[in-house]
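Swiss-Prot has this to say about the protein:
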- D368 to A: No primer-dependent or primer-independent DNA polymerization, loss of translesion DNA synthesis (MUTAGEN)
- K613 to A: Strongly reduced primer synthesis, loss of translesion DNA synthesis, normal polymerase activity (MUTAGEN)
- H614 to A: Normal primer synthesis and polymerase activity (MUTAGEN)
- K623 to A: No primer synthesis, impaired polymerase activity (MUTAGEN)
- R625 to A: No primer synthesis, impaired polymerase activity (MUTAGEN)
Amino acid sequence: MSNNLQDILAAASGYQSVTSEPALNRKRPKTLDDYPVIPPASKKVSVISSDLTLHIGFDTEYVFNPETRQNDILSYQSYVVLPDNTGISNIIYPPDSQKKSRLSFKDFLCQTITPLLETGVITKWPGIINIYAHFIRADIASFANFWSDYKILLKGIRGTVSSFKNRYGIDFDEQQERRVKTEQIMFDKRTSPPRCSNVAFIDTLLITPGGMGLAECGELLGLPKLTIPAPYSITNMREYLLGDRAGFEAYALRDAEIAVRYALQVRNFCARELMIDRVPATIGAMAVSRFTKTLKENNMSPEVCLGTHIKTRELWLTEKQAFRTIKNPASVPSRELFETFPINCYHGGRNECFMMGVTPSDHWYDYDLAGAYTTGLLDILTPDYGNIRLSKNPDDYCGHVMGFALVTFRFPESVPYPSLPVRTDQYGLFFPLSGESWATAPEIELALSLGAEMTIHNGIIVPWICDTSPHNSESTSVFLPFVQQVRENRNRHIKGSLEEKFWKEIGNSLYGKLAQGLRAKTAFDTARGLNRSLPPSSVTQPFFAAHVTGFIRAVVGELMNALPSDSSVVSVTTDGFLTNCPLDKINMSGPLSSRFQSLCDIVDPGSSMLTCKHEVSQLIAMKTRGQLTYKAIQGKPVVHARAGVKPPADIPRSDYNDYMVDLYLNRLPGQTLSRSTLISTREMWLSESDLVSREQDIRLNLEFDFKRQPVRPAMNEGHLLMFSRPWDNMEEALQQRSLFDDWRQTHTLKTLADWDDWCDFLYCRTVFSDMKLKVGSKRSDDILVRLFLRALTQCQWGLMLKDKKSYSCKEVAEWLTSEGYSVTVTDVKNAVRAKIPQMKFSSVTPRMKSLMDIIARKYPTFCLPV
């Protein structure tokens with residue numbers, strides 16, 4: 001564009017042109033916007049070659065090259081399943097390991113399918129190609145065009161690779177409820193008709209119950225994953241290829257076969273059991289699909305139950321010169337108006353550790369609520385969103401009520417486990433004796449029953465359309481048809497079978513979809529290379545999610561507070577707790593527990609609301625989600641929660657507990673663990689890298705997390721043991737947690753000496769720091785020495801002029817130095833000018849007491865102000 005033309009345009013728009021000729025000619029750096037996510041629509045749409053569908057499992061074998069920091073590709077293998085269920089395998093070797101010799105994805109498919117045509121196995125080019133791999137992110141980057149061909153990468157893969165979500169950090173939520181996206185690929189225009197196929201990518205890892213590995217999938221199919229014989233190993237597949245080519249090929253091809261056979265089994269499951277003709281991107285999406293179908297099958301409107309309505313808008317399509325109607329669900333105004341309340345009350349599970357160290361020997365039971373969240377969903381009837389009302393009356397929140405409120409509270413000191421959550425940005429939930437909480441109705445009811453004083457500042461009550469208990473009016477329970485169907489189908493299949501595992505996972509997954517997007521989480525968007533917030537799912541419902549989590553927290557809290565006084569609780573984790581109280585002595589007659597039991601009876605008549613998962617005779621309590629077995633009970637499963645620590649690869653799983661026990665008991669200040677982690681998808685995208693691992697040192701963090709105040713320190717089995725009490729308030733809790741984070745940088749809490757050192761550190765920073773005294777790395781007796789010198793030279797704190805004159809500055813300095821304190825003559829002389837703070841000592845540390853005894857021998861009248 002010339003300057004004149006630019007000036008004309010600028011003038012027409014009302015803006016002054018400021019772009020110079022050199023700037024116009026200068027080459028502009030490219031940005032992400034120069035690489036379109038979806039290519040411009042072609043005016044001519046190619047027609048796919050045929051109605052033939054091929055299902056292809058694929059896998060790659062590679063070795064990491066430390067020089068290039070990339071992978072050397074050894075082979076590409078495929079396993080094609082024909083319409084008659086016949087399987088045909090193929091393996092392709094690149095000419096060498098250089099990156100330029102890699103196959104493009106299109107070439108891979110051509111070399112896989114063309115031989116089938118040439119040999120007459122198929123008679124026409126497939127119009128639909130479904131590609132399956134287990135953890136597709138590891139293999140898809142092995143193709144030459146992974147980064148350069150945006151058409152295949154960012155559109156074709158987005159519906160599947162983007163489905164890595166929670167496990168791998170890519171956002172897929174907006175795609176999760178849609179059909180798997182396909183990308184039309186033209187393989188050869190010269191043929192007649194042209195070879196054109198719709199290609200879809202499916203990651204089988206995302207459709208496995210519990211994120212099973214390929215070996216577990218193979219076991220369910222009766223198609224075991226092959227093992228690599230010694231002396232070969234997975235870390236150097238090149239040696240395996242060179243030493244045993246036949247074994248290498250069998251191993252590699254089996255992985256591709258398992259992926260596609262497993263996916264087809266899931267496809268059959270979806271058609272037969274879920275009555276859907278497609279495979280959703282994840283099991284969570286299956287749960288959503290099944291839930292909405294059960295509502296309709298039972299004449300229940302999803303819109304009425306969820307408080308949504310369909311919003312339509314018209315979108316003008318330029319290329320078609322026509323309007324397109326877009327329909328999206330949206331909250332009804334009455335729900336949208338009050339959504340802030342349940343969103344603020346949605347906290348997740350209660351997770352606390354009540355002891356630290358090696359517990360006393362006893363019989364410890366690990367109890368879980370039976371199907372906690374799935375059962376808890378039955379507590380929800382159909383809400384009457386149009387009649388939501390405000391209430392500040394605590395009594396309105398008692399009984400079978402859906403309500404949410406902002407409250408201030410104080411529990412009696414005698415309550416061992418306060419029940420109102422206080423959320424912190426950095427440390428999760430705390431349950432102090434007093435504070436401010438966003439609480440659900442069940443939690444408010446429990447708090448009142450425990451004697452809490454409470455003021456409701458703002459709150460809402462959401463009435464039920466049919467205001468009766470769910471067990472008296474089962475048809476009004478929103479989730480009853482879904483939960484019953486899950487239970488019936490699980491019972492129909494053999495325990496441990498693929499079908500039974502799928503139904504169990506479907507039942508457990510629905511709750512997570514209700515809560516999706518309620519808390520700010522970011523994920524990497526492969527389409528733009530940027531992080532963005534995860535959107536809600538199609539059934540995200542803050543009222544339901546908050547009520548269920550609050551109900552479960554309240555039930556667990558009621559059970560723990562009803563335990564006999566001689567019972568102890570080691571920890572609580574979401575829906576269960578570790579205690580030394582046998583099942584027959586647990587009081588389950590409270591109103592909330594009784595309500596939960598009645599829901600259990602609906603799902604499984606005669607069942608108990610509590611199930612015992614583990615039993616041990618002695619535990620190690622480290623922190624939240626960190627409990628180990630110190631002494632097992634013969635024939636009983638052990639407790640083993642590692643607090644996020646991943647043992648080294650050479651440690652067998654059966655030895656994990658022993659490894660963790662040794663690691664905890666012998667941990668050192670500042671200790672790090674070497675950990676191999678896969679690079680993130682974001683890093684793969686930005687650096688155009690293969691999926692490679694990175695070794696990094698992770699700081700060991702097994703110290704107590706101070707969600708409770710530690711008390712009663714003692715030594716047990718050679719390690720410090722502490723019990724705990726609830727914090728009085730959040731200011732005290734956060735102050736001590738912050739100070740402990742500082743102290744543990746160079747210390748561990750393993751002995752009574754460590755405990756004394758921590759207490760001294762805490763004393764200095766809570767007592768002396770408030771007096772504007774410079775603490776630094778000093779301990780309490782170091783600071784008291786300085787205060788004593790000031791009192792001595794200024795005749796304060798019980799000291800008089802005769803005491804000051806009893807010894808020279810040099811004699812005082814030498815005396816204190818001989819007692820282990822570094823004091824110079826100058827320190828003594830300068831003390832006369834230093835200010836003595838106005839303070840009173842309500843307590844002293846052991847270090848201070850020892851120093852006071854030393855001082856008393858020379859200055860018996862010296863005393864601290866109280």
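A Cβ is built for glycine as well, from the same backbone N, Cα and C atoms used for every other residue.
Known features from Swiss-Prot, placed on the structure.
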| residue | record | Cβ neighbours (10 Å) |
| --- | --- | --- |
| D368 | mutagenesis position | 18 |
| K613 | mutagenesis position | 13 |
| H614 | mutagenesis position | 21 |
| K623 | mutagenesis position | 21 |
| R625 | mutagenesis position | 16 |
For R625 (mutagenesis position), the three-state class that DSSP assigns: coil
Cα-nearest neighbour of H614 (mutagenesis position) within the listed mutagenesis positions, D368, K623, R625: D368
Comparing the Cα of K613 (mutagenesis position) with the Cα atoms of the mutagenesis positions D368, K623, R625, the shortest distance belongs to D368
Taking just the CA atoms, what is the gap between R625 (mutagenesis position) and D368 (mutagenesis position) in Å? 14
Rounding to whole Å, the Cα atoms of D368 (mutagenesis position) and K623 (mutagenesis position) are apart by 19
Under a three-state DSSP reduction, the secondary structure at H614 (mutagenesis position) is strand
